[in-house]
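The next block holds one structure in the form of structure tokens; read it before the comments.
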Amino acid sequence: MNEALDDIDRILVRELAADGRATLSELATRAGLSVSAVQSRVRRLESRGVVQGYSARINPEAVGHLLSAFVAITPLDPSQPDDAPARLEHIEEVESCYSVAGEESYVLLVRVASARALEDLLQRIRTTANVRTRSTIILNTFYSDRQHIP
């Protein structure tokens, strides 16, 4: 993935980031290339790991996740192995786990149905990973999943 992107690759990556369902024909028009050239470039971007997959964006509220929160976690015993991400990976309500610099070791993005469900989840996180937690409930999301592609 060290190979630099040329201008055409950047166009294709920007277009795919904006609409992962864009057809090869649409991409070809936007990039000024033939469909076969675009297909070859997209395959190369995929094999290099620049394009890592295609997925649908689901509205969390539409599937019953009415409450989202950031949960910062810190191991209770720093002398023990730092394996919190692996211990929490199976918990479905944990959408993302980020290693961070600062007071906490990790920040989790969690989605649950209610405040009570968050309380239960926090207890599971504490018990499963032997961590302390600090939660911030998300009131409104103005934007997310933005990708800057120079």
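Backbone N, Cα and C atoms are what each Cβ position is placed from, and that goes for glycine too.
Sequence annotations record features per position, and here Swiss-Prot assigns domain 'HTH asnC-type' to 5-66.
Summarising the annotation, Swiss-Prot assigns L-phenylalanine binding site to Val100, Gly102, Glu104. Within the same chain, residues at least six positions away from Glu104 (mutagenesis position) with a Cβ under 8 Å of its Cβ are Ala72, Ile73, Thr74, Arg134.
All protein chains shown were included, and the count of other CB atoms within 10 Å of the CB of Gly102 (mutagenesis position) stands at 8. For the mutagenesis of Gly102 to Thr, Swiss-Prot gives this note: Adopts an unusual open quaternary structure. The structure shown keeps the original residue.
Quoting Swiss-Prot on the mutagenesis of Glu104 to Ala: Retains the closed quaternary association observed in the native protein. Loses the ability to bind Phe and His.
Long-range C-beta contacts of Val100 (L-phenylalanine binding site), restricted to its own chain and to partners at least six residues apart, with a cutoff below 8 Å, comprise Ala72, Tyr106, Val107. Other than the site residues Val100, Gly102, Glu104, same-chain residues with C-beta atoms no more than 8 angstroms from the centre of those residues' C-beta atoms, the L-phenylalanine site, are Ala72, Ala101, Glu103, Ser105, Tyr106, Val107. Taken residue by residue with DSSP, Gly102 (mutagenesis position) is part of neither helix nor strand, so it is coil.
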